[in-house]
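Quick look at what Swiss-Prot annotates:
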type	residues	note
DOMAIN	28-65	domain 'LDL-receptor class A 1'
MUTAGEN	Gly33 to Asp	Loss of infection by Venezuelan equine encephalitis virus
MUTAGEN	Met36 to Thr	Loss of infection by Venezuelan equine encephalitis virus
MUTAGEN	Trp47 to Gly or Ile	Complete loss of interaction with Venezuelan equine encephalitis virus/VEEV spike proteins E1
MUTAGEN	Asp57 to Gly	Complete loss of interaction with Venezuelan equine encephalitis virus/VEEV spike proteins E1
DOMAIN	70-107	domain 'LDL-receptor class A 2'
DOMAIN	112-148	domain 'LDL-receptor class A 3'
MUTAGEN	Pro257 to Ala	Does not affect interaction with ITCH; when associated with A-259. Loss of interaction with ITCH; when associated with A-259; A-276; A-277 and A-278
MUTAGEN	Pro276 to Ala	Does not affect interaction with ITCH; when associated with A-277 and A-278. Loss of interaction with ITCH; when associated with A-257; A-259; A-277 and A-278
MUTAGEN	Pro277 to Ala	Does not affect interaction with ITCH; when associated with A-276 and A-278. Loss of interaction with ITCH; when associated with A-257; A-259; A-276 and A-278
MUTAGEN	Tyr278 to Ala	Does not affect interaction with ITCH; when associated with A-276 and A-277. Loss of interaction with ITCH; when associated with A-257; A-259; A-276 and A-277
Amino acid sequence: MWLLGPLCLLLSSAAESQLLPGNNFTNECNIPGNFMCSNGRCIPGAWQCDGLPDCFDKSDEKECPKAKSKCGPTFFPCASGIHCIIGRFRCNGFEDCPDGSDEENCTANPLLCSTARYHCKNGLCIDKSFICDGQNNCQDNSDEESCESSQEPGSGQVFVTSENQLVYYPSITYAIIGSSVIFVLVVALLALVLHHQRKRNNLMTLPVHRLQHPVLLSRLVVLDHPHHCNVTYNVNNGIQYVASQAEQNASEVGSPPSYSEALLDQRPAWYDLPPPPYSSDTESLNQADLPPYRSRSGSANSASSQAASSLLSVEDTSHSPGQPGPQEGTAEPRDSEPSQGTEEV
C-alpha cells in the first residue's frame, strides 16, 4: 500500500510532461478530444465544462453553455448548471459551488444581506455565528478584527462553522440527557434487585445455620421481667443474654446464702444448750420387763387363730346378735395371749 503513493506521483508527473507544451509531446493537444488551456496546458476534453476548474486560469469553464437547472425549490443551482447546493448556503462566506457562483452578487439581494447577518467590509454577508471563529469568512478578515483576546483561536472556545450544525446540537443534547436518565434508572433498578436478592438469601440460610448451631437450653435464662434485659443475637455465638445493672444488683441481693452461712445464721434454740446428764440406770433394763419372745411359727399360728376367731364371731352375730356363740368363749382365751404377744412385739 505504501508503494501506491510514489507510483501515483510518477504517473501524474509523466502525464503532465506529456501534456505540457514545450516537451516532446506538445503535438498531443492537436489530437481531437483534448483541450488546451489559455496558459498552454493540455487537459482531456471531458474535463471541459464539467463544473470544476481544471486549468490554472479556469479557462476550461469559461464560455460554457449553461444547462437548465434541475434543482428543487429549496436548493440553489450553481452557475455550471450541474451542481445544486442548499439554499441557505448561498452567500454564507464559503464557496459551496465548485465555480463559486453561490458567493456572487450577494449584496444585490436584500433578503440575503438582512440585519440577521453580518455585513463584511467588502460587501459580503455571512452568518453572525461565523464572527470571531478564527477563520477569514469575509475574505477581507473584517469578521476577525474586532474580536477579544479571549475569543482568539486556540482559547478552547467551541465555534460553529456552519448553520447546519446548529440544527443537530439540540437533538444531540436531548439524546445525551435521555441516555443519562435511562442509565441512572437502570443502575438504580439493578441495585434494588441485588439488595432484595441478598436479603432473601440471608433469610433462607438462617434456619440452616440454626440447625448447625443448636441453642442450648442451659444458656437460656427465663426472667419475670423481660423488659429489663437485653437479648442480642450473633450469627457465630447464638443468643446472648445481657442483664441490666439493676437486675444484677437485685439478683445479688436476693440470692440464697451458702450452706455454711445458713447453718451459722439459722441455728435452732436448743443448739447452744448443754447436753442432758448421763444416767447408767436407764441403760440396764430388767429381763422381766421385756415381752416374751415369739418365734416366727408362733406368730403365724396366732395370726391364723385370730382369723378363725373373726369368722366365728361373724357367724354368731348372724344367728343371735345378743347371745355369744358356743365357740367364742373357748377361742378367746387361746387367742388372747398370741394376739397380746404380737401387738407388743
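One is the number of the first residue shown, and numbering goes on along the chain from there.
Using the three backbone atoms N, Cα and C, a Cβ is placed for every residue, glycine included.
For all the noted positions, this structure keeps the original residue and models no substitution.
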Helix, strand and coil counts within the domain 'LDL-receptor class A 2' (70-107) (DSSP): 6 helix, 6 strand, 26 coil
For Pro277 (mutagenesis position), the number of other Cβ atoms found within 10 Å of its own Cβ: 5
Pro276 (mutagenesis position) and Pro257 (mutagenesis position), Cα-Cα, nearest whole angstrom: 32
Met36 (mutagenesis position) and Pro276 (mutagenesis position), Cα-Cα, nearest whole angstrom: 166
Spatial neighbour of Asp57 (mutagenesis position) that is closest, considering only the mutagenesis positions Met36, Trp47, Pro277 and their CA atoms: Met36
Cα separation, Trp47 (mutagenesis position) to Pro277 (mutagenesis position) (Å, whole number): 160
Cβ-based isolation winner (fewest other Cβ atoms within 10 Å) among the mutagenesis positions Pro257, Pro276: Pro276
Summary of DSSP states over the domain 'LDL-receptor class A 3' (112-148), given as helix, strand and coil counts: 6 helix, 6 strand, 25 coil
Residues that sit under 8 angstroms from Trp47 (mutagenesis position) by C-beta distance, when 6+ apart in the chain: Phe35, Asp54, Asp60
Cα distance (Å, whole number) from Met36 (mutagenesis position) to Tyr278 (mutagenesis position): 169
Count of other CB atoms lying within 10 Å of the CB belonging to Asp57 (mutagenesis position): 12
Coarse DSSP state, helix versus strand versus coil, of Trp47 (mutagenesis position): helix
Across the domain 'LDL-receptor class A 1' (28-65), average pLDDT on the 0 to 100 scale: 76
